[in-house]
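Worksheet for the structure shown next.
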Amino acid sequence: MIWKRKITLEALNAMGEGNMVGFLDIRFEHIGDDTLEATMPVDSRTKQPFGLLHGGASVVLAESIGSVAGYLCTEGEQKVVGLEINANHVRSAREGRVRGVCKPLHLGSRHQVWQIEIFDEKGRLCCSSRLTTAIL
């Protein structure tokens with residue numbers, strides 16, 4: 001297990017209240033040994049004008065999961081901030097909930113690199129994202 005902080009799904013979801021995570025109804029669903037998963041609806045809050053999941057919403061989901069995963073790998077008063085994120089949008093989604101799955105690529109003492117893949121309800125890859133964070 002890579003997590004240094006002990007936390008429940010309920011506590012993770014409570015952290016999103018009153019901010020963008022809560023507004024977009026991003027829900028943390030699973031904490032694995034080295035994965036963190038969350039879902040987000042494809043609805044009026046997250047669609048672009050042509051009825052498809054907005055690429056920016058996918059990036060919000062990816063950075064939200066990756067940043068929380070990064071925080072869970074720190075100790076004490078350490079904080080995590082995003083340095084760089086990229087995303088390749090490979091399939092659109094029109095409805096339902098998308099699922100983001102976050103895994104570490106590198107866990108260093110000063111930087112982390114996370115791979116976040118976002119899937120539609122049929123398990124098809126919609127977006128592949130990589131987030132680099134700094135530990136402060």
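Heads up, the Cβ atoms here are built off N, Cα and C, so glycines get one too.
Among the sequence features in Swiss-Prot, the mutagenesis site Gln48 to Ala is noted as follows: Almost loss of activity with benzoyl-CoA as substrate. According to its DSSP assignment, Gln48 (mutagenesis position) is coil. Of all Cβ atoms in the shown protein chains, 12 besides its own fall within 10 Å of the Cβ of Gln48 (mutagenesis position).
A mutagenesis experiment is reported in Swiss-Prot for this position, His54 to Ala, and the note states: 514-fold decrease in catalytic efficiency toward benzoyl-CoA. His54 (mutagenesis position) carries neither a helix nor a strand DSSP state and counts as coil.
His54 (mutagenesis position) is surrounded by 16 other CB atoms, counting those within 10 A of its CB over all protein chains shown. Under mutagenesis, Swiss-Prot gives His54 to Phe with this note: Almost loss of activity with benzoyl-CoA as substrate.
All protein chains considered, the CB of Glu63 (active site, nucleophile or proton acceptor) has 20 other CB atoms within 10 Å. Secondary structure from DSSP puts Glu63 (active site, nucleophile or proton acceptor) in a helix. As annotated by Swiss-Prot, active site, nucleophile or proton acceptor applies to Glu63, with the evidence given as sequence analysis.
A sphere of 10 angstroms centred on the C-beta of Tyr71 (mutagenesis position) encloses 20 other C-beta atoms. One mutagenesis experiment named in Swiss-Prot is Tyr71 to Ala, and its note says Does not affect activity.
Secondary structure at Ser92 (substrate binding site), as computed by DSSP, is coil. The Cβ neighbour count for Ser92 (substrate binding site), using a 10 Å radius and every protein chain shown, is 16. The substrate binding site annotation in Swiss-Prot covers Gly82, His89, Val90, Arg91, Ser92, His106, Leu107, Gly108, Ser109, Arg110, His111, and the record cites experimental evidence as its basis.
DSSP assigns His106 (mutagenesis position) to a strand segment in the three-state reduction. Under 8 Å, Cβ to Cβ, and six or more positions away along its own chain, His106 (mutagenesis position) finds Gln112, Val113. Listed in Swiss-Prot is the mutagenesis experiment His106 to Ala, annotated as follows: Almost no change in catalytic efficiency toward benzoyl-CoA.
Mapped onto three states, the DSSP output places Tyr71 (mutagenesis position) in helix.
Distance between Cα atoms for Glu63 (active site, nucleophile or proton acceptor) and Gly82 (substrate binding site): 8 Å, as a whole number. Cβ neighbours of Val90 (substrate binding site) (same chain, under 8 Å, six or more residues apart in sequence): Leu125, Cys126, Cys127, Ser128. Ranking the binding-site residues Leu107, Ser109 by how many other Cβ atoms lie within 10 angstroms of each Cβ puts Ser109 at the bottom.
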